[in-house]
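S.K.: Among the features that Swiss-Prot reports, domain 'EGF-like' is placed at 186-230. For 228-484, the entry in Swiss-Prot reads domain 'ZP', with the evidence type sequence analysis. In Swiss-Prot, a published mutagenesis experiment is listed as ASN65 to Ala, annotated Impaired interaction with fimH.
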Amino acid sequence: MPHLMERMVGSGLLWLALVSCILTQASAVQRGYGNPIEASSYGLDLDCGAPGTPEAHVCFDPCQNYTLLDEPFRSTENSAGSQGCDKNMSGWYRFVGEGGVRMSETCVQVHRCQTDAPMWLNGTHPALGDGITNHTACAHWSGNCCFWKTEVLVKACPGGYHVYRLEGTPWCNLRYCTVPRDPSTVEDKCEKACRPEEECLALNSTWGCFCRQDLNSSDVHSLQPQLDCGPREIKVKVDKCLLGGLGLGEEVIAYLRDPNCSSILQTEERNWVSVTSPVQASACRNILERNQTHAIYKNTLSLVNDFIIRDTILNINFQCAYPLDMKVSLQAALQPIVSSLNVSVDGNGEFIVRMALFQDQNYTNPYEGDAVELSVESVLYVGAILEQGDTSRFNLVLRNCYATPTEDKADLVKYFIIRNSCSNQRDSTIHVEENGQSSESRFSVQMFMFAGHYDLVFLHCEIHLCDSLNEQCQPSCSRSQVRSEVPAIDLARVLDLGPITRRGAQSPGVMNGTPSTAGFLVAWPMVLLTVLLAWLF
């Protein structure tokens, strides 16, 4: 796979510390051929890493990979302002805006361009088709137009502009200077600088950047799609102008690995178009790969001109890797045992809270299926997360978590694991890892059974959304608080999980709250719960 098409994109999310996105090769496949087009060599119009380094084989077109410099102070007519220096510049740059779009080709007076010694290009700029050319940039000082000098690379790009590879300056204060543009030129009529694939045109008396009509390219590697790995969807963005150059016109059809997941490309800013894929294991035939640290979603975006494929198909393979946490692990599970609750907070919108059962202390491996079957010594991990809403302001608090022998959350037989936001201190197997500190809460408990021939255990948690700006969210627990009266529970804010049964027991015979005639004969060693004990805590 040519490294030219590799691109890493970071996406800062409230609920993820890091999102790693990898865009694989975009390949055009002609009818009857399944092999992607490979780049066998790189010409003079591509910039590659230094020979002998790991980046030696990484090449790209600087006309499509540069930093915009919209800095009016670089104008050769500017004789005011503080004295700046470009010593720390490194990479490919394009000058835009009122200050000018090209470096000066003649010696510039000292103390112009907001610097002491202005730098100018000694020679003429290359023409389109010349590729990347080597030039000398000179700095005017002490009566010498080339008192300091350094090498720069320049390339002429489609669209009538140049890009420059600048690696600092020989001294300070030196700065690269540009010739201000003529305000009457067409380029100045567009508020934003047009990209190489665009031209500045007037449509209905309004100037803007539109796709060039003369684009005709067979180089699929110039497409360079962009990838945005979001919390709920993956977005692939493609340059609309370059699609047109590859023969894919306005009515292009897009579909993922599941042909039923098809749609017309959505229009983005600056002549880009996009298609989204949900971050779900079973959606649109996503391929889900999972290791110890990440869940990786893969799919392929196919672009064609018609449902009847006669010409070119453009396939874009993409993947997003998400660090595993509670939320990502639930998305990656096909059938997690999970409970959801919509909660409205006056003046702050609607929130979604989810609670699930996990198999380990990392809370990244949820139980799946219809029920959980555990051995005697098993520890059950319970995690809850505030998924939707203002998680920067509201913290999730588990006020009361309790077990019942039936699925009825109002069952009189209750064993409290958490009461009044504090853990049951009489049960040494209960560990509350987090409660009220963030948008997540989690606790663990060794499993048990109820006396009285009940086969099943159900878990229930009453939640509270705590406004961290106006409330003390983290519980302050003491033994006197733990022994307080039985709390009043708001059943409208209770999440339910279960049933849970002991491994080796008969199939659950109770789903409606009626005890099975074939109940457990021996209580699990953790605790033997009776109706009386349920109310003692």
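Note: Cβ is positioned from N, Cα and C throughout, glycine not excepted.
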S.K.: Sequence gap of 6 or more, Cβ distance under 8 Å: name the residues on the same chain that satisfy this around ASN65 (mutagenesis position), in order along the sequence.
M.R.: TRP92
S.K.: Helix, strand or coil by DSSP: which one applies to ASN65 (mutagenesis position)?
M.R.: coil
S.K.: How does the domain 'EGF-like' (186-230) divide up by DSSP, counting helix, then strand, then coil residues?
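M.R.: Each residue of the domain 'EGF-like' (186-230) counted once, the result is 7 helix, 16 strand, 22 coil.
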